[in-house]
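Here is the structure we will look at, set down as structure tokens.
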Amino acid sequence: MFQTGGLIVFYGLLAQTMAQFGGLPVPLDQTLPLNVNPALPLSPTGLAGSLTNALSNGLLSGGLLGILENLPLLDILKPGGGTSGGLLGGLLGKVTSVIPGLNNIIDIKVTDPQLLELGLVQSPDGHRLYVTIPLGIKLQVNTPLVGASLLRLAVKLDITAEILAVRDKQERIHLVLGDCTHSPGSLQISLLDGLGPLPIQGLLDSLTGILNKVLPELVQGNVCPLVNEVLRGLDITLVHDIVNMLIHGLQFVIKV
């Protein structure tokens, strides 16, 4: 007759043995899936988001807002500042007959610089990226004549940066900056406030015309070198994943 105590001991030993074997490696010929690549690349949408986040963070940490705040607008507008006779001369000539002494404008101050959400599109052939960098600033035009601000303007401008994957002489592939320019038609200038007694509309129209001529290239010339610097400092893993997609023309910027 089989002893109950022996049965208990048998099952106890069996359970202990199975527990021990549970910690052993699974043989390679079994059909369980193997994790041969634990560090999987980001999904396409995740890759695009990681790129825009990295660029945005790099621009901010690289001093973009300070660059915008210190744009040398007054140096360009005042007499002798980069144009024949200076642009302020033409601007002030239209209103000084109404307001004597307005030629004493001494300051055009940039305030509240902003970097808005970056945009990203991919070329139809899949080999290029175009990053839209939307920027915002406020301009304050001051004069000692009235001891206050004449005008406050809100300005928005987009910079578009082309990103390419290129192969160097050592056959290494890098992300590089292609064309970097202001987006045509993206400059927006709006009046925030101005002193009522002054001929604001005439001053605004003249100043807007001048800013349309000089501001886009001024911003472009100061921001694009920083974009190039940020691009060279991107995380190597992120760069590798993006280069792989661009070289093979694979679409990973998903439009929703």
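Yeah, the Cβs are placed from backbone N, Cα and C, and that goes for glycine too.
Although substitutions are noted, the structure shown does not include any of them.
Quoted from Swiss-Prot for the published mutagenesis ALA48 to Cys: Forms an artificial disulfide bond. Negligible effect on surfactant activity; when associated with C-253. While the structure shown retains the original residue, Swiss-Prot records the mutagenesis experiment ILE76 to Cys with this note: Forms an artificial disulfide bond. Reduced surfactant activity; when associated with C-214. What Swiss-Prot notes for the published mutagenesis of CYS180 to Ala is this: No effect on surfactant activity; when associated with A-224. What Swiss-Prot says about the mutagenesis result for VAL214 to Cys is this: Forms an artificial disulfide bond. Reduced surfactant activity; when associated with C-76. The note that Swiss-Prot attaches to the published mutagenesis CYS224 to Ala is: No effect on surfactant activity; when associated with A-180. Quoted from Swiss-Prot, the note on mutagenesis experiment VAL253 to Cys is: Forms an artificial disulfide bond. Negligible effect on surfactant activity; when associated with C-48.
Of all the mutagenesis positions listed here (ALA48, CYS180, VAL214, CYS224, VAL253), VAL214 has the Cα closest to the Cα of ILE76 (mutagenesis position).
Cβ neighbours within 10 Å of CYS224 (mutagenesis position), excluding its own Cβ and spanning all shown chains: 18. Taking Cα separation as the measure, CYS180 (mutagenesis position) is nearest to CYS224 of the mutagenesis positions ALA48, VAL214, CYS224, VAL253. Across the structure, CYS224 (mutagenesis position) and VAL214 (mutagenesis position) are spaced 16 Å apart at their Cα atoms. On the backbone, the CA of VAL214 (mutagenesis position) and the CA of ALA48 (mutagenesis position) stand 33 Å apart. Comparing the mutagenesis positions ALA48, ILE76, VAL214 on other C-beta atoms within 10 angstroms of each C-beta gives the minimum for VAL214. A helical conformation is recorded for ILE76 (mutagenesis position) in the three-state DSSP classification.
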